[in-house]
Amino acid sequence: MHPAHLLVLLAVCVSLLGASDIPPLPLNLAQFGFMIRCANGGSRSPLDYTDYGCYCGKGGRGTPVDDLDRCCQVHDECYGEAEKRLGCSPFVTLYSWKCYGKAPSCNTKTDCQRFVCNCDAKAAECFARSPYQKKNWNINTKARCK
């Protein structure tokens, strides 16, 4: 092997060893997004929910601003239960599901997959039945979420 190739290979191996401390990406967010589209019939993008109220998106605290934000609070709590009761990692748990009309249906094998899929399905259905109020998107969470 050419010395330059060996040096590159060594650099890649060292980089990969260092990358083992990097937390995994939230792989199931894409699945959750498709589930949201299933439940709402594609009427609203899943991205519309990322910075909504006090709970939709990263983190969450305070009192939910409306029913839709409450859906996100319940979803956060459901993920917390998956971690606490079953030792699941909800953000990286992939599962199998199908869309029947506007109803997501979980079809999974393990307890973690089933629990996380049900968290997502219930949240997606809750999003679909709760009004979206633009005034609650991208709010000042420091001021409103106490």
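Placement of Cβ uses the backbone N, Cα and C atoms for every residue, glycine included.
These come from Swiss-Prot:
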type: ACT_SITE; residues: His75; note: active site
type: ACT_SITE; residues: Asp120; note: active site
type: BINDING; residues: Tyr55, Gly57, Gly59, Asp76; note: Ca(2+) binding site
type: MUTAGEN; residues: Gly57 to Ser; note: Large decrease in neurotoxicity, 500-fold decrease in catalytic activity, no change in binding affinity to M-type receptors, 20'000-fold decrease in binding affinity to N-type receptors
type: MUTAGEN; residues: Lys58 to Leu; note: Almost no decrease in neurotoxicity, myotoxicity, nor in catalytic activity, no change in binding affinity to M-type receptors, no important decrease in binding affinity to N-type receptors; when associated with L-58
type: MUTAGEN; residues: Arg61 to Ser; note: Almost no decrease in neurotoxicity, myotoxicity, nor in catalytic activity, no change in binding affinity to M-type receptors, no important decrease in binding affinity to N-type receptors; when associated with L-58
type: MUTAGEN; residues: His75 to Gln; note: 16-fold decrease in neurotoxicity, 500-fold decrease in catalytic activity, no change in binding affinity to M-type receptors, 50-fold decrease in binding affinity to N-type receptors
type: MUTAGEN; residues: Asp76 to Lys; note: Complete loss of neurotoxicity and catalytic activity, no change in binding affinity to M-type receptors, 1230-fold decrease in binding affinity to N-type receptors
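Feature annotations (Swiss-Prot) mapped to structure.
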{"residue": "Tyr55", "record": "Ca(2+) binding site", "Cβ within 10 Å": "26"}
{"residue": "Gly57", "record": "mutagenesis position", "Cβ within 10 Å": "15"}
{"residue": "Lys58", "record": "mutagenesis position", "Cβ within 10 Å": "8"}
{"residue": "Gly59", "record": "Ca(2+) binding site", "Cβ within 10 Å": "9"}
{"residue": "Arg61", "record": "mutagenesis position", "Cβ within 10 Å": "12"}
{"residue": "His75", "record": "mutagenesis position", "Cβ within 10 Å": "23"}
{"residue": "Asp76", "record": "mutagenesis position", "Cβ within 10 Å": "18"}
{"residue": "Asp120", "record": "active site", "Cβ within 10 Å": "28"}
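When the recorded positions Tyr55, His75, Asp76, Asp120 are ranked by how far their Cα is from the Cα of Arg61 (mutagenesis position), Tyr55 comes first.
Nearest Cα neighbour of Lys58 (mutagenesis position) among the listed recorded positions (His75, Asp76, Asp120): Asp76. For Gly59 (Ca(2+) binding site), the spatially nearest entry among the recorded positions His75, Asp76, Asp120 is Asp76, judged by CA separation.
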